[in-house]
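Visitor: Structure incoming, see below.
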Amino acid sequence: MSDNQSWNSSGSEEDPETESGPPVERCGVLSKWTNYIHGWQDRWVVLKNNTLSYYKSEDETEYGCRGSICLSKAVITPHDFDECRFDISVNDSVWYLRAQDPDHRQQWIDAIEQHKTESGYGSESSLRRHGSMVSLVSGASGYSATSTSSFKKGHSLREKLAEMETFRDILCRQVDTLQKYFDVCADAVSKDELQRDKVVEDDEDDFPTTRSDGDFLHNTNGNKEKLFPHVTPKGINGIDFKGEAITFKATTAGILATLSHCIELMVKREESWQKRHDKEMEKRRRLEEAYKNAMAELKKKPRFGGPDYEEGPNSLINEEEFFDAVEAALDRQDKIEEQSQSEKVRLHWPTPLPSGDAFSSVGTHRFVQKVEEMVQNHMTYSLQDVGGDANWQLVVEEGEMKVYRREVEENGIVLDPLKATHAVKGVTGHEVCNYFWSVDVRNDWETTIENFHVVETLADNAIIIYQTHKRVWPASQRDVLYLSAIRKIPALTENDPETWIVCNFSVDHDSAPLNNRCVRAKINVAMICQTLVSPPEGNQEISRDNILCKITYVANVNPGGWAPASVLRAVAKREYPKFLKRFTSYVQEKTAGKPILF
């Protein structure tokens, strides 16, 4: 059949494929996500022979690559929000990469796609070659082995279709024969009528004959048979009209019977396919249900590693999981700190404590005016009682310690001012502020610092410090650059106590610029201490049982980056009271049995 022939020959002719040159090799520096501790690190990346490899640096390529992936089946995904980032995934392995700028990223993506295309998996020419082979095999076999084995009645259907094709040819021949017969008959009748009309016209001029009764008749009957002989059309003497009609009826009956059989076979095939379709739909329903269950279980598991789960407004981790991760990390740090404190013996340097007069002077450094302004603001506003203020919320109360918070947000970033009051027996304000300000003992009581150093010493009572805090995943690591000043504020009257204050506030310095590793936080913190002395009995000397230190601690912190508000407030509520208790206990421990420092 013509249709079958055209189907068999489809796909046998193709345009010759154009050969393209080999893909261009590429190498350069990209930032690669290493892990949640070290974050993004610059790596030397080489694209060659359908393989992407990376080295620690260009100088260390001779030592071998640190990792490589084949790009044949890799999936390259540009990030939705970060214009410089793109991800490459092969099965369960995912590389997170960042370029210098969007144009640089697009160049890398194009080069990787070219290597992937030339590998054969992503090539259109490869797909065309495979498709042509399938078409040729299908054309040679007529029907695929799968379809013929799936339905054995398919042979009967094809046979019936062939029979219908034969019936069609027979019917066409019969119709042509009958049509020819009718055309010849019509031509013969037309010629006969034309001849009769001509003879009648010629006889109109003949004289009539007289009959015995006096009537006149035309004398034309004598030649009637000669004039109008019986005409038989030429070319139809060999046609059996009756036989052709019977055959025509039989052919149409055969076509109807074959059509009926084909319809019956197609109905049976449809029923079989419907059963298969129902089974496949049931399988699909089960698979979708299993997929939903697997995704639900996956969401319950903790997520680690990828930068998509870091802190930020586009983080894939929700607030509850974010808080759980932060809390778990803080608990681990506390356990490590407790273990290290119990195992090691602290080394203490005999730091001479200057007299109070050394900290009473204002100084002459370039930040003198700023320090004086900060000190006066804290002395004016920080010592005010906020217990009855509706804007301040009492979030923690443990014995003498009370912690207040005022909720403030700016551009989605939590900037809650915090204020805590406490009363500690056996220590003076000078001692508390000295231990809080001194960098020699900072690591003894501060457990959140990873490292710190003094950037510049401005005066005996003022220094600039740069410190990096330990990272708490999934939050980004923070660093702080601040000026720390300690001051003694003399009492205005004899009944007023002396006040010691340590003021820490953020500044800028050329020796500690911003870096990509940490988020720079801004702080304004003050530790304000006043010493109250109860007179001893009799003529006894003042002991530590007679002194009480009233502490006011205020903190205004800008975290420098986005994090869930509920998480920040929950962590602050947990960590600030813990810090005050740990620090005051440390001061009590270090001053016990030593002379009182007023």
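In case you wondered, yes, glycine gets a Cβ from its N, Cα and C as well.
For all the noted positions, this structure keeps the original residue and models no substitution.
Relevant sequence annotations retrieved from Swiss-Prot are reproduced here:
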type	residues	note
BINDING	E446, Q467, N504, Y553	N-acylsphing-4-enine binding site
DOMAIN	23-117	domain 'PH'
DOMAIN	363-592	domain 'START'
VARIANT	G67 to E	In LY-A cell line; destroys the phosphatidylinositol 4-phosphate-binding activity, abolishes localization to the Golgi apparatus
Visitor: Under a criterion of Cβ-Cβ distance under 8 Å and sequence separation of at least 6, what residues of the same chain contact Q467 (N-acylsphing-4-enine binding site)?
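Guide: Expected: I449, E450, N451, F452, H453, D479, V480.
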Visitor: Count the other Cβ atoms sitting within 10 Å of the Cβ of N504 (N-acylsphing-4-enine binding site), across every protein chain shown.
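Guide: Excluding its own Cβ, N504 (N-acylsphing-4-enine binding site) sees 20 Cβ atoms within 10 Å.
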Visitor: Would you mind pulling the DSSP three-state label for Y553 (N-acylsphing-4-enine binding site)?
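Guide: Once the DSSP labels are grouped into three classes, Y553 (N-acylsphing-4-enine binding site) ends up as strand.
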Visitor: How big is the gap, in Å, between the Cα of N504 (N-acylsphing-4-enine binding site) and that of G67 (variant position), rounded to a whole number?
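Guide: Counting only the Cα atoms, the answer is 45 Å.
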Visitor: Compute the average pLDDT of the predicted model within the domain 'START' (363-592).
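Guide: Looking only at the domain 'START' (363-592), pLDDT averages out to 88.
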Visitor: At the Cα level, what's the spacing in Å between G67 (variant position) and E446 (N-acylsphing-4-enine binding site), rounded?
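Guide: That comes out at 39 Å between the alpha carbons.
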Visitor: How many other Cβ atoms are found within 10 Å of the Cβ atom of E446 (N-acylsphing-4-enine binding site), counting all protein chains shown?
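Guide: Looking across every protein chain shown, the total is 16.
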Visitor: How many other Cβ atoms are found within 10 Å of the Cβ atom of G67 (variant position), counting all protein chains shown?
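Guide: There are 12 of them.
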Visitor: Cβ distance under 8 Å to Y553 (N-acylsphing-4-enine binding site), same chain, sequence separation 6 or more: which residues?
Guide: K419, A420, T421, H422, V525, A526, M527, I528, Y576, L580
Visitor: Please count the residues of the domain 'PH' (23-117) that DSSP assigns to helix (H, G, I), strand (E, B) and coil.
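Guide: Split into helix, strand and coil, the domain 'PH' (23-117) gives 22 helix, 42 strand, 31 coil.
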